Structures are given as structure tokens and as C-alpha cells.
Amino acid sequence: MFVSVGITASLTTILAAPVLTWVWANHLEPNLLRVTRLNWNLPKKFAHLHGLRIVQISDLHLNHSTPDAFLKKVSRKISSLSPDILVFTGDFVCRAKVETPERLKHFLCSLHAPLGCFACLGNHDYATYVSRDIHGKINTISAMNSRPLKRAFTSVYQSLFASSRNEFADTLNPQIPNPHLVSILRNTPFQLLHNQSATLSDTINIVGLGDFFAKQFDPKKAFTDYNPTLPGIILSHNPDTIHHLQDYPGDVVFSGHSHGPQISLPWPKFANTITNKLSGLENPELARGLFSFPEESRLLYVNRGLGGWKRIRFCSPPEICLMRCLYEP
């Protein structure tokens, strides 16, 4: 009898585990918004930034499946953090489609920061969607090949078995920013910085770079108006670009793109290595979190993002990052 009960319990657990995991990953964790709190310990020359609060969001991927309740939750949480500067590091939409323009505008207009809201574009934010193809090359992805299920299998195959080197397809040309998205941004608090710099009241530089996959990453142009006597924040959607910025100024780089990745196994180590490859990065170790580059006196923060082409997450909840600037004599 006891053996029978034990077997029944074991079978129930075996059958229930995948169902519960599916429910968690599809319906619960995608709505578990988390705030990551970081401190930027300032050198004396940047002491004037003491107390400044910078909030970063990324990878909203707004589409018809994004719940209004989630957007309101994000907006309320950002407001509660009282940011002085708010930055958005790209991928406003999914696969170059502005599916719900009024919802996007309403959400962005609900966000405010006294020193300004700034944004760069991600690889989904151009007139044509650009990502890795089945061969691992960076290329435009047609509407047929960007269908969710097909794209998911392609991404998994490419991430695990194809090259992750940042190689462009021979036919890929620089892509233009999505005109519909750009038009919407003009009517929101966000200033789009596309290979441009802005200086805030002789306090800090904000640099926004074009997306690397879209062949619009142009740091030489972006830093033209950079004030080298002031600290700098750099917005670059793809964290792989950190190694292309070694010859340029700037103290903190904010990125996204990887989503964490959305399905992440933090342990054991080999499982974490495999799931990090799902980020599609050339440097998968940069899939999430804070990184320090002492030789350049630079920090990189890679945000897990808010959404995705599919709202599924496991051990990688959606994220808002708050960075506080602190100077201690």
C-alpha cells in the first residue's frame, strides 16, 4: 500500500512539474517586475553627480500580447523610483512592426524624468528586422522567416550549433530607423539619440549609438559633440559593442538585447553556459548584469529587458535598473 502511494506521488510530481513550469514561465514570471539597484561610486572629479538617479529600461517589444496592466505596473514603478534621468536602450517593438502605436505613445508619455528621457534603437526598431539567420550571419529577416515558432527554432539552433561571431551577410546594407517609430518618439518625452550626444546643463554627456546589427553603429559620429571634461553615459543596445568603444570616452554603458536570456538556468555551471548562448551574443558571458572594465575605468550594465517576441521567462524576470551616483570623500 505504502509503495503504491509512493509511486502515485512520484508520478504525480513527474507529470505536474512540467505543467507548473509552463504556467510559471508563461503566466507568472513575465509579470514579476524586478528592480535592480546599483551604485556608481564616483571619483572626486565627478562628485557633482552625487545623488543623481539614473533609471534604465530596455527591450519592451510592445505588441498585441503585452498586457496593459503590465505597462501600468512598469510606469508606476519607474515613477516611484524618482529618476533624474531615464534611458531606454532599444527594442521598443517586435520585428520592425509598430502593432499598437497609440499604446506605445501612451506608455512612453507616462514616463518622466526632470533632466530628460533618452533612447537609442535596437535591432527590432529599424524599417526591416535584422538578426542572425540560420547560418549565424547578421542579416535581414523576412516576414515569413520571422514567424514566432519558426524564429524560435531558428534562434535556438543558431545559438547552440552555428557560429556566434558577429559576421554580416554579404547582402546586408545599413538599415534606416523605422519611420513610424521615430514619428511616435517625437511626440513623447524621449529624445532619440541615433549616433548623437547630448550634454545636460554642463553636468553629464548622454551618448546614443545606432544598432550594431543594423550596420548603424557609428561611435566616431556619435562622440563628435562629446564634452571630454564631463562624465558620460553611453546607450548601446548590443553589449557586444563594448569592445568597439575602447578608443572612446564614457564611464557607464547601458545595454540590453540579450533578455537575460529569457530562459536561463543559473546552475549548474554548464547549464548556465548553454542558456547564455541563447542570447545570441558573440560574448555570451555578457548576457546579463554588471561588468567592470578597469583598464578603461568603465562599467557595463546589461539589462534583462521588459518583454520579448514571446512573453515567456524562466529565472530571468523582467527588469528595471536603478543606478545611484554616490561620492564618498
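Each Cβ is built from the backbone N, Cα and C atoms, and glycine gets one as well.
Pulled from Swiss-Prot:
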BINDING   Asp59, His61, Asp91, His259  divalent metal cation 1 binding site
BINDING   Asp91, Asn123, His257  divalent metal cation 2 binding site
MUTAGEN   Asp59 to Ala  Loss of catalytic activity. Overexpression of this mutant does not result in a significant reduction of bacterial infectivity
Chain-mates of Asp91, Asn123, His257 with C-beta within 8 Å of site centroid, divalent metal cation 2: Asp59, Gly90, Gly122, His124, Asp125, Asp211, Phe213, His237, Asn238, Gly256
Three-state secondary structure, which DSSP defines for Asn123 (divalent metal cation 2 binding site): coil
Distant-in-sequence Cβ neighbours of Asp91 (divalent metal cation 1 binding site), under 8 Å, six or more positions away: Ser58, Asp59, Leu60, His61, Gly122, Asn123, His124, Asp125, His237, Gly256, His257, Gly305
Binding-site residues compared (His61, His257, His259) - the one with the fewest other Cβ atoms within 10 Å: His61
